[in-house]
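Here the structure comes first, spelled out in structure tokens, and everything after it is commentary.
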Amino acid sequence: MIDYTAAGFTLLQGAHLYAPEDRGICDVLVANGKIIAVASNIPSDIVPNCTVVDLSGQILCPGFIDQHVHLIGGGGEAGPTTRTPEVALSRLTEAGVTSVVGLLGTDSISRHPESLLAKTRALNEEGISAWMLTGAYHVPSRTITGSVEKDVAIIDRVIGVKCAISDHRSAAPDVYHLANMAAESRVGGLLGGKPGVTVFHMGDSKKALQPIYDLLENCDVPISKLLPTHVNRNVPLFEQALEFARKGGTIDITSSIDEPVAPAEGIARAVQAGIPLARVTLSSDGNGSQPFFDDEGNLTHIGVAGFETLLETVQVLVKDYDFSISDALRPLTSSVAGFLNLTGKGEILPGNDADLLVMTPELRIEQVYARGKLMVKDGKACVKGTFETA
């Protein structure tokens, strides 16, 4: 028999639901961190002691899934003082991020996969959903167990591996190292019931995606398990990325890169090229270092990349590129969940996790629920991380 009091039911009434598909005006019933029901009219007395939230005139959509975040900090390329700090929970939730994938960057000397794993687990305890990629720019990969395959297979939060290619900061890996790494991630994923993906940080080298094509020629890892990211950082790379997506690959556009290919422009161009939105994702590269230069190219100061560009990209897609709200949301919701095989994420459906955003008609975030818990109210975090000030 259900203990309705313990279940803590919440009924979200009257919002325009984008699940992300347009469902019109709907009610959503939530309990125990899950979506229990979605219908055009759910009576408020369907269960006793139900908290009713009137969302008339507002939009309800899935929480954002940001698959590229430097959870324990990034940077360091301009010396020790440019190492960015760990991310705070509220920076994620106030940007609408309810699920996150952490990773390392250039620095795998003073930062370690073990520390990233601890941070990932901490964020799960603080209320959102978090996973990680093992490895970093360096190849062979820095790992926890000594093996990419073991990390992915047996460590609960590890779902794949990351490396860098076509970048002066990479380890200049040859095709056989890349193929072995991707194959280990793939097999580890099979053994552990994980996606087993390989994420490639893309640099500005004119080689662009050629190392990935060489990998595909020399091993049998499916193209669907390989993800080039930062593909909008230069025009030739972006053009190659579109061709990669036409061949069946998925591409990741970085929201914090505003030129030469702005994120909304990149998504729009992909759609114009006939690429399904299911194979286009958007991520922030958040919490990494963000350098600023003067007119002579001198470094003036370094900030920390934020997450606001995710929502801004959605807004620009709707306002400037005539995207439906449904399609504008997909690269941050269902497309990411599909690529990473994140069961229960990315769609508002019965049985899925209650990761929900409440937005105004102008697409401003008002409330954020993560696994059914209210994390943001009136646009401000009402739940803070362990060491955040109230």
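Glycine too: its Cβ is placed from the backbone N, Cα and C atoms.
Original residues only: the substitutions mentioned are not part of this model.
The Zn(2+) 1 binding site annotation in Swiss-Prot covers HIS68, HIS70, LYS162, ASP285. What Swiss-Prot records for GLY75, GLY76, GLU77, THR106, TYR137, ARG169, ARG233, SER289 is substrate binding site. Here the residue is the original one, while Swiss-Prot reports the published mutagenesis GLU77 to Asp or Gln with the comment Reduces activity 100000-fold. Quoted from Swiss-Prot, the note attached to the mutagenesis of TYR137 to Ala or Phe states: Reduces activity 1000-fold. Taken from Swiss-Prot, the feature Zn(2+) 2 binding site covers LYS162, HIS201, HIS230, and the record attributes it to experimental evidence. Per Swiss-Prot, mutagenesis ARG169 to Lys is noted as: Reduces activity 1000-fold. While the structure shown retains the original residue, Swiss-Prot records the mutagenesis experiment ARG169 to Met with this note: Loss of activity. One mutagenesis experiment catalogued in Swiss-Prot, ARG233 to Met, is accompanied by this note: Loss of activity. Per Swiss-Prot, mutagenesis ARG233 to Lys is noted as: Reduces activity 1000-fold. As a published mutagenesis entry, ASP285 to Ala appears in Swiss-Prot alongside the note: Reduces activity 100000-fold. The annotation active site, proton acceptor is assigned in Swiss-Prot to ASP285 on the grounds of experimental evidence.
Location within the structure of each feature annotated in Swiss-Prot.
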residue : record                 : Cβ neighbours (10 Å)
HIS68   : Zn(2+) 1 binding site  : 29
HIS70   : Zn(2+) 1 binding site  : 26
GLY75   : substrate binding site : 26
GLY76   : substrate binding site : 19
GLU77   : mutagenesis position   : 14
TYR137  : mutagenesis position   : 22
ARG169  : mutagenesis position   : 14
ARG233  : mutagenesis position   : 18
ASP285  : mutagenesis position   : 24
SER289  : substrate binding site : 20
| message | Whole-number answer please: how many Å between the C-alpha atoms of GLY75 (substrate binding site) and ASP285 (mutagenesis position)? | response | 11
| query | Near HIS230 (Zn(2+) 2 binding site), which residues of its chain come within a Cβ-Cβ distance under 8 Å, counting only those 6 or more away in sequence? | reply | HIS201, MET202, GLY203, ASP252, THR254, ILE257, ASP285
| query | Rounded to an integer, what is the Cα-Cα distance in Å between HIS70 (Zn(2+) 1 binding site) and GLU77 (mutagenesis position)? | reply | 14
| field | Shell of the Zn(2+) 1 site beyond HIS68, HIS70, LYS162, ASP285, same chain only (C-beta within 8 angstroms of their C-beta centre) | value | VAL69, GLY74, GLY102, LEU103, GLY105, HIS201, THR229, SER283, GLY286, GLY288
| Pick from LYS162, HIS201: which of these binding-site residues has the biggest number of other Cβ atoms within 10 Å of its Cβ? | LYS162
| field | Between SER289 (substrate binding site) and ARG169 (mutagenesis position): CA-CA distance (Å) | value | 15
| field | Euclidean distance between Cα atoms of THR106 (substrate binding site) and GLU77 (mutagenesis position), Å | value | 8
